[in-house]
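According to Swiss-Prot, the features are:
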VARIANT   VAL9 to Phe  In strain: B316
VARIANT   ASN34 to Ser  In strain: B205
VARIANT   ILE44 to Val  In strain: B316
VARIANT   LYS48 to Asn  In strain: Z22
Amino acid sequence: MKYFVVLVVLALILAISVGPSDAVFIDILDKVENAIHNAAQVGIGFAKPFEKLINPK
């Protein structure tokens, strides 16, 4: 989650500093951020069944 917050902050700083003319960089950074977020969600989805096997309630 920390990496996601760092990427959001960096995207905001970059968006403010470059302005609307260089929005391509923001688009690329946004796509990378979304890919990392989706990968983290998939990883959590894979980990939950193993967690339930190890720690049954």
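Quick reminder: no glycine exception, Cβ is built from N, Cα and C everywhere.
Unsubstituted: the structure retains its original residues.
Shown on the structure are the features that Swiss-Prot records.
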residue : record           : DSSP (3 states)
VAL9    : variant position : helix
ASN34   : variant position : helix
ILE44   : variant position : helix
LYS48 (variant position): tally of other CB atoms within 10 A of its CB: 10
Alpha-carbon spacing, ASN34 (variant position) to ILE44 (variant position), which is rounded to whole Å: 15
